[in-house]
Amino acid sequence: MVLCPVIGKLLHKRVVLASASPRRQEILSNAGLRFEVVPSKFKEKLDKASFATPYGYAMETAKQKALEVANRLYQKDLRAPDVVIGADTIVTVGGLILEKPVDKQDAYRMLSRLSGREHSVFTGVAIVHCSSKDHQLDTRVSEFYEETKVKFSELSEELLWEYVHSGEPMDKAGGYGIQALGGMLVESVHGDFLNVVGFPLNHFCKQLVKLYYPPRPEDLRRSVKHDSIPAADTFEDLSDVEGGGSEPTQRDAGSRDEKAEAGEAGQATAEAECHRTRETLPPFPTRLLELIEGFMLSKGLLTACKLKVFDLLKDEAPQKAADIASKVDASACGMERLLDICAAMGLLEKTEQGYSNTETANVYLASDGEYSLHGFIMHNNDLTWNLFTYLEFAIREGTNQHHRALGKKAEDLFQDAYYQSPETRLRFMRAMHGMTKLTACQVATAFNLSRFSSACDVGGCTGALARELAREYPRMQVTVFDLPDIIELAAHFQPPGPQAVQIHFAAGDFFRDPLPSAELYVLCRILHDWPDDKVHKLLSRVAESCKPGAGLLLVETLLDEEKRVAQRALMQSLNMLVQTEGKERSLGEYQCLLELHGFHQVQVVHLGGVLDAILATKVAP
């Protein structure tokens with residue numbers, strides 16, 4: 001609560017965070033700050049050797065990030081933001097500055113250097129106040145840094161590589177995230193924990209106090225320490241306009257003492273009321289409102305993809321809203337609002353010339369991009385969205401809602417719900433293809449699979465994962481096993497290339513037909529579709545096909561054991577309720593299932609994105 005008055009000074013200002021870091025965004029959002037996110041395009045190529053101290057480098061980088069955003073926004077629409085916040089976090093050990101690793105080998109080198117040693121985490125922060133005068137941008141910069149000492153335990157090579165393969169180190173200074181899996185590497189922390197996460201909130205609030213609440217004479221007489229955040233009542237006494245009303249010139253009857261006592265009593269009552277209000281006033285529910293209204297943003301994105309807005313803008317000059325509207329048979333006013341919210345979400349760029357795609361939109365949202373998620377988005381728009389409108393029924397009944405969404409009972413879930421027509425089958429395959437391509441490299445490299453000369457991707461759909469396995473392991477022959485209706489169309493998703501000779505397609509039902517022979521069986525996002533009895537049936541069939549020493553690679557989204565914190569996995573488990581007969585499971589649940597069917601030596605790698613990989617070995621009975 002003491003932070004609210006400080007943050008409140010920025011409440012009605014246009015505040016911009018010049019950082020794409022989700023951790024910084026979360027820290028500031030949780031503190032009640034309202035802000036836009038405009039990632040800086042400043043190239044972080046400052047000469048580190050030219051700075052006398054590491055924190056000097058961090059502060060200068062933070063300042064340049066903020067100034068770049070301030071200038072870009074002003075040039076864009078000649079309207080300066082009120083405040084731009086820039087930040088840069090670095091890790092230093094032995095005089096060496098460590099930033100974000102460039103690849104997995106670099107991440108391993110960084111973490112090896114930190115093993116068993118104490119290092120410093122510096123975050124430089126720049127607060128840039130902007131104004132315009134005579135059509136010129138004027139900026140005032142306030143900057144500071146925070147240092148936190150962190151000590152790592154002695155770490156084994158195996159543990160370091162397991163963490164590197166999780167993918168978590170790749171976007172973090174020093175190659176670790178203390179707030180997530182990286183916390184297991186840390187032995188002790190001395191200083192501000194949030195500084196290590198990415199933003200020193202406490203010091204930031206102190207800096208706001210210095211900027212917006214300079215010390216008053218009476219504070220100085222009382223030797224108030226302004227390197228700390230003042231108590232809440234200090235803020236209430238301050239205002240943007242000093243002064244107050246004059247005293248009455250005529251005095252009422254009564255003794256001076258009586259009036260003094262009455263005045264003191266009234267003041268005490270007012271102060272008590274003021275304190276009671278401050279103590280009972282809850283923090284502004286920013287995060288809650290985002291959850292309540294978040295579906296609007298999601299539907300905006302889904303609709304833009306449905307109208308193929310990002311296809312129209314790919315590799316094209318900026319276009320006006322009216323021009324785009326005419327191409328998709330939409331109203332100009334409606335299209336302008338849709339494009340504006342897409343720009344606010346960072347999916348489009350908006351200039352005086354019109355709207356254009358961001359790099360994110362070109363890569364992921366245009367339907368012909370190499371890593372396009374357009375098919376996945378259409379699956380969510382055309383099917384998942386409708387199913388979730390019946391979530392209340394799913395919770396009450398404990399069953400999927402295809403019968404309500406489709407108007408008929410699905411006797412065979414996949415045949416009736418996903419493959420009922422060539423169009424719905426192709427939509428489902430495009431959805432699976434997009435998501436699999438996005439994660440296939442992480443899955444294929446999660447473990448060293450070079451000992452296996454053959455693999456069978458059970459339910460492998462378009463063969464996207466099979467192709468990545470073939471690319472990573474040139475000696476491996478990979479068979480994609482799926483239903484005949486899927487195999488019939490799968491070849492359309494396979495681009496030409498040297499991996500084609502390693503990949504084979506076989507049609508069949510994995511619950512009924514013999515599985516192709518292989519040394520490694522892969523079940524990628526298969527088991528979560530099914531209830532326990534069918535999971536046992538499928539694992540039993542895989543186990544029967546395995547010789548001792550054969551491997552089973554499971555790829556799923558793991559729940560945490562207490563089902564409290566793995567938000568994406570918990571969300572997907574709810575998704576499985578409305579869509580399928582299955583559910584998400586924890587590592588402990590999968591380990592029990594695997595051991596029951598003769599698979600042991602269970603290893604797990606958290607892939608850092610949306611999936612987790614489990615590798616187990618079939619042992620002799």
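One-based numbering along the chain as shown.
Every residue gets a Cβ built from N, Cα and C, even glycine.
Listed in Swiss-Prot as a mutagenesis experiment, Ser19 to Ala is described as follows: Loss of pyrophosphatase activity. The Cβ neighbour count for Ser19 (mutagenesis position), using a 10 Å radius over every protein chain in view, is 25.
Among the sequence features in Swiss-Prot, the mutagenesis site Ser21 to Ala is noted as follows: Loss of pyrophosphatase activity. Neighbour list (Ser21 (mutagenesis position), Cβ cut-off 8 Å, at least 6 residues apart, same chain): Ala87, Gly198, Phe199.
Record note (Swiss-Prot) on the mutagenesis of Arg23 to Ala: Decrease in pyrophosphatase activity. Taking the Cβ of Arg23 (mutagenesis position) as reference, residues of its chain lying under 8 Å away and at least six apart in sequence are, in sequence order, Gly177, Gln179, Val197, Gly198, Phe199.
Record note (Swiss-Prot) on the mutagenesis of Arg24 to Ala: Loss of pyrophosphatase activity. Look at Arg24 (mutagenesis position): DSSP puts it in a helix.
Long-range Cβ neighbours of Asp88 (active site, proton acceptor) (same chain, at least 6 residues apart, Cβ-Cβ under 8 Å): Glu44, Ala58, Met59, Thr61, Ala62, Lys65, Thr123, Gly124. Residues or ranges marked as active site, proton acceptor in Swiss-Prot: Asp88.
In the three-state DSSP scheme, Gln179 (mutagenesis position) falls into the coil class. Under its mutagenesis annotations, Swiss-Prot gives Gln179 to Glu the following note: Strong decrease in pyrophosphatase activity.
Taken from Swiss-Prot, the feature S-adenosyl-L-methionine binding site applies to Asp482, Gly508, Asp509, Phe510, Arg525. Annotation note: Asp482 (S-adenosyl-L-methionine binding site) sits in a strand segment as assigned by DSSP.
For the pair Asp482 (S-adenosyl-L-methionine binding site) and Arg24 (mutagenesis position), the C-alpha distance works out to 44 angstrom.
Comparing the recorded positions Arg24, Asp509, Arg525 on other C-beta atoms within 10 angstroms of each C-beta gives the minimum for Asp509. Ranked by Cα separation from Ser19 (mutagenesis position), the binding-site residues Gly508, Asp509, Phe510, Arg525 are led by Arg525.
For Gly508 (S-adenosyl-L-methionine binding site), the same-chain residues 6+ apart in sequence whose C-beta sits under 8 angstroms from its C-beta are Phe481, Asp482, Leu483, Pro484, Pro514, Leu515. Following the DSSP three-state reduction, the secondary structure of Asp88 (active site, proton acceptor) is strand.
In the three-state DSSP scheme, Arg525 (S-adenosyl-L-methionine binding site) falls into the coil class. By a simple count of nearby Cβ atoms, those within 10 Å, the most crowded of the recorded positions Gln179, Asp482, Phe510 is Asp482.
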